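The structure appears below as structure tokens.
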Amino acid sequence: PSVQDAAAQLTADVKKDLRDSWKVLGSDKKGDGMALMTTLFNDHQETIAYFKRMGDVSQGMANSKLRGHSITLMYALQNFIDQLDSTDDLICVVEKFAVNHITRKISGAEFGKINGPMKKVLASKNFGDKYANAWAKLVGVVQAAL
């Protein structure tokens with residue numbers, strides 16, 4: 001789908017679920033960002049190859065480059081949440097975010113591997129499938145930009 005078509009999937013209910021779950025996820029950006037990244041690496045070990053510049057990602061919090069990426073990821077998500085009321089602005093920030101992934105040759109399919117870890121992190125915060133599905137729709141907007 002086009003980025004516009006993917007963004008059109010973000011209904012009022014989906015946006016509410018994103019915002020409600022972000023209130024919890026966004027309250028510990030470093031911890032939850034690290035949880036997302038380490039779960040991604042554990043569940044999809046092949047993705048570690050995209051992060052070679054970070055060195056040994058198995059060091060977790062002790063790896064400052066991984067910590068930095070995790071925090072940056074969470075602020076990107078914050079930016080997406082902040083733009084939910086303006087599809088045009090959301091698409092602008094998503095396309096800017098996508099550039100960083102395109103230069104690293106990360107496809108939409110590869111990027112979509114974050115959905116499983118996101119579902120697990122959400123579940124650890126007592127957010128069920130409805131919320132994971134909302135995040136998958138937002139990830140779908142990024143995938144469409146890749």
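Note that Cβ sites are derived from N, Cα and C of the backbone, with glycine treated the same way.
Keep in mind that this structure shows the original residues, not the substituted ones.
Residues or ranges marked as heme b binding site by Swiss-Prot: HIS101. A helical conformation is recorded for HIS101 (heme b binding site) in the three-state DSSP classification.
Annotation comment: Swiss-Prot describes 9-146 as domain 'Globin', evidence class sequence analysis. In the predicted model, the domain 'Globin' (9-146) has a mean pLDDT of 97.
SER64 (variant position) falls within a helix when secondary structure is assigned with DSSP. Among the sequence features in Swiss-Prot, the natural variant SER64 to Asp is noted as follows: In globin-2A.
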Original post:
About how far apart, in whole Å, are the alpha carbons (Cα) of SER64 (variant position) and HIS101 (heme b binding site)?
Top reply: 20
Subject >> Listed in sequence order, residues with CB under 8 A of HIS101 (heme b binding site) and six or more positions away >> reply: PHE111, VAL142, LEU146
